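Record features, source Swiss-Prot:
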- HIS794: active site, GMP-histidine intermediate (ACT_SITE)
- ASP95, CYS488, HIS593: Mn(2+) 1 binding site (BINDING)
- CYS488, HIS624, HIS719: Mn(2+) 2 binding site (BINDING)
- 592-596, 719-720, 768-771, SER775, 794-797, LYS870: GMP binding site (BINDING)
- ASP65 to Ala: Abolishes formation of guanylylated RtcB intermediate (MUTAGEN)
- ASP95 to Ala: Abolishes tRNA ligation activity (MUTAGEN)
- ASN592 to Ala: Abolishes tRNA ligation activity in vitro (MUTAGEN)
- HIS593 to Ala: Abolishes tRNA ligation activity (MUTAGEN)
- PHE594 to Ala: Abolishes tRNA ligation activity in vitro. Can be rescued in presence of archease (PH1536) (MUTAGEN)
- GLU596 to Ala: Abolishes tRNA ligation activity in vitro. Can be rescued in presence of archease (PH1536) (MUTAGEN)
- HIS794 to Ala: Loss of function. Abolishes formation of guanylylated RtcB intermediate (MUTAGEN)
- HIS794 to Lys: Loss of function. Still able to form some guanylylated RtcB intermediate but is unable to carry out subsequent transfer of GMP (MUTAGEN)
- ARG798 to Ala: Impaired formation of guanylylated RtcB intermediate (MUTAGEN)
- ARG802 to Ala: Impaired formation of guanylylated RtcB intermediate (MUTAGEN)
- LYS870 to Ala: Abolishes tRNA ligation activity in vitro. Can be rescued in presence of archease (PH1536) (MUTAGEN)
Amino acid sequence: MVVPLKRIDKIRWEIPKFDKRMRVPGRVYADEVLLEKMKNDRTLEQATNVAMLPGIYKYSIVMPDGHQGYGFPIGGVAAFDVKEGVISPGGIGYDINCLAPGTRVLTEHGYWLKIEEMPEKFKLQRLRVYNIEEGHNDFSKVVFVAEREVGSEEKAIRIVTESGKVIEGSEDHPVLTPEGYVYLRNVKEGDYILVYPFEGVPYEEKKGVILDESAFEGEDPQVVKFLRERNLIPLQWKDPKVGILARILGFALANGYISENDNLTFHGKEEVLREVRKDLEELGIEAIVAEEDKLKVTSREFAFLLEKLGMAHDSIPEWIIEGPLWIKRNFLAGLFGANGSIVEFKGDVPLPITLTHSRELLNDVSRILEGFKVRAKIKMGKNGSYQLVIEDEDSIRNFLGRINYEYDPEKKARGLIAYAYLKFKELMKGNLMTFEEFARDRGYEGGFVAEKVIEVKSVKPEYDKFYDIGVYHSAHNFIANGIVVHNCGVRLIRTNLTEKEVRPRIKQLVDTLFKNVPSGVGSQGRIKLHWTQIDDVLVDGAKWAVDNGYGWERDLERLEEGGRMEGADPEAVSQRAKQRGAPQLGSLGSGNHFLEVQVVDKIFDPEVAKAYGLFEGQVVVMVHTGSRGLGHQVASDYLRIMERAIRKYRIPWPDRELVSVPFQSEEGQRYFSAMKAAANFAWANRQMITHWVRESFQEVFKQDPEGDLGMDIVYDVAHNIGKVEEHEVDGKRVKVIVHRKGATRAFPPGHEAVPRLYRDVGQPVLIPGSMGTASYILAGTEGAMKETFGSTCHGAGRVLSRKAATRQYRGDRIRQELLNRGIYVRAASMRVVAEEAPGAYKNVDNVVKVVSEAGIAKLVARMRPIGVAKG
């Protein structure tokens, strides 16, 4: 989607209501550098989709640190009417569930790739998906390939089906069953799951050029220009378009012709030509249905291209014969889709599959089929025509499982179910059902088949990473090993110490923090609560922590919402979420979560800084962590619930990730209660970490944190949260549910929600930078209330994925570079240091400058790091 932008001023941009589904415009806060980064992913498209949701007020907003998220952009803000609007987990914060490395993913061209190969080599490749609503397989481009660390105590689930298909992934990864999606952990032996029976072929890489401009010497220059504009020349072996061209050429040799005036026409059934047209459109070629059984290509240039690729000959072109197996497979599937016979059975025995054409071409086809272990004979018919015949059962099975048909939906679906049946025959002894019985009992539209699960195991992963793929298609699934698969915050603690006092002991201090505050992937807290004991934490948040000795009573005055959202309901949180959260309470986690010892090195507003208790040269500590696995599980649980409910409420669904329900619905209110519980867990978590930070300072400096070191909390802000607030819209006060995803509340002076000790100057806003760069403290403003529902940015925002960062940076080198700059880093692994390299993030100075110039937050102070502890 190309999203138009209208410049308002130097740092404000508007996404106009260019799509009739948009209820409001989009508003983007960014300079030109930051905006260009947003254009490189789906940030602006996601903001456009948010603008389509019911009950939205004013704008769909993107902060300068905005980047692509799940459903909503990270750095996105949207306010919905509490009566007419919606609530969406994707607008508050959500991650992904994943599959094991080595999992094979099926592409549109019929070859498999390992899921971990996708990010580097095949990000432009389209994948096969199951279009649930229309009941057939389809193709989709990839939105993202994501990865995450496997937790130290995390288990994976491995399931095996009766035909030997295996899938292994995180416990929360969904697979498709006849009744809908089910988490891997909930699959039981004897259950049925949906599989895509096609086996396909391995990928073979071939380098070089198939066709370049020299092939068109003497032709009209417009032909070359047309083809170059559509990236159809030069045509290289590695180009994903080659597979499409191979199957179109196969179809054209049987059911296409080029007229004397260079018009290209395909003929066939309407549903077949519809599929051909989709492939043509993917190449940028327009085609129109001239009659019920004819599809005409409007460009003579494409006809010239097919001629050069071999359509004018009565034999298979050399480039197909010389090509890798997957290219041959696409050519043959297009050819048999056009003119091959549909597979039929007599009881449990398959009848021969035939193809009628010239003897020369059939001889070529027979030779190519041998590479797929398919034996064929060529026979002469009564009328002098020639027929290729595949008649032995092994060859029929290999043809259906490795080649099959393209373009003809009926042939393809029946061929897939037939292949599954022939595999089923091998496994069954006696009492064998006929093919037609099997198709009725196990077959689904599109050629999908229900297979019984014969083994389910919980296993300890022998690998470090899980992977997942996001696709653009609304089906939001992909074929993996033949199976269809489918609140955070920041706290700032001040001290009375100066850099001069801390610098000599910075290594000892950071090492002590690292020792006392559990961190790392799957890290567990120092206290041991059973999952049945955390309901009080979910209700009382930071108050529970203080009541249990983790902090001081006055801490609660300095936390957003007092560290406790009213209305949290532990009953709305699943047992699984509690089981994930309980052992992690009081731990930092990994990735971009951190403890950072900082020095206030610049004061922009002395009056406000004084109110916040800050001075130049002062040492402060910043804590960034959230609700850990509990918060993720809450979002995951309710996404599934809402996906089932959304059709009931007839809510627009512009993006599969952007699931939502009416805020006042039963599902909406229950999710809001669960989200509050997750937020309370996060506040309790940061409160416990604060207690251990104070203990660490006491251990190193031998001084009392309260009486000597003055280690008060400056403030604690949430940046993945939904809140019911009152705001002014078009001169009227309205109640809204504000979604802040990777965005921070920024209330102005005088607002009743701002703590009394800061009410004269405005709410503190904490903006962490990336590792090794500055962080900022700002103050909320009236400008934020007027423009952004009292919201501003939350940090620097990534520009490189974690995988890309590890390819570009080495953790040990980054750590040494930071040490050379006077920043000591202690991390659970050097990989995390590489993932969090400063270059993996946007320039936080630019981000803060934009919000300051926009007047949606006011600069107060800048802090630079001198010590970092990371999980």
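Glycine is treated like the rest: Cβ placed from N, Cα and C.
Original residues only.
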* In the structure shown, with every protein chain counted, which of the recorded positions HIS593, HIS719 has the densest set of Cβ atoms within 10 angstroms of its Cβ? -> HIS719
* Asked: Want to know which binding-site residues, from HIS624, HIS719, ASN720, are within 10 Å of GLU596 (mutagenesis position) at Cα; which are they?
  -> HIS624
* Asked: Which has the fewest other Cβ atoms within 10 Å: ASP65, GLU596, the mutagenesis positions listed?
  -> GLU596
* Asked: Which binding-site residues from the set HIS624, HIS719, ASN720 come within 10 angstroms of HIS593 (mutagenesis position), judged by C-alpha positions?
  -> HIS624
* Structure fact -> LEU595 (GMP binding site) sits from ASP65 (mutagenesis position) (Cα to Cα, rounded, in Å) at a distance of 21
* Asked: Given the binding-site residues ASN720, SER770, which one's Cβ is surrounded by the fewest other Cβ atoms within 10 Å?
  -> SER770
* **For HIS719 (Mn(2+) 2 binding site): DSSP state (helix, strand, coil)** => coil
* Asked: Could you give the Cα-Cα distance between SER770 (GMP binding site) and HIS719 (Mn(2+) 2 binding site), in whole Å?
  -> 16
* Structure fact -> Quick note, HIS624 (Mn(2+) 2 binding site) and PHE594 (mutagenesis position): C-alpha atoms separated, nearest Å, by 5
* To do: By CA-CA distance, flag whichever of HIS719, HIS794, LYS870 among the recorded positions is nearest to LEU595 (GMP binding site).
  => LYS870
* Structure fact -> mutagenesis positions near HIS719 (Mn(2+) 2 binding site): from PHE594, HIS794, LYS870, Cα within 10 Å gives HIS794
* Asked: Could you give the Cα-Cα distance between PHE594 (mutagenesis position) and LYS870 (mutagenesis position), in whole Å?
  -> 5
* Do me a favour and check the Cα-Cα span between HIS794 (mutagenesis position) and LYS870 (mutagenesis position); whole Å is fine. => 19
* Asked: Taking the Cα atoms as reference points, how far is LYS870 (mutagenesis position) from ASN720 (GMP binding site) in Å?
  -> 20
* Asked: Here are some recorded positions: HIS624, HIS794, LYS870. Which one has the most Cβ atoms within 10 Å of its Cβ?
  -> HIS794
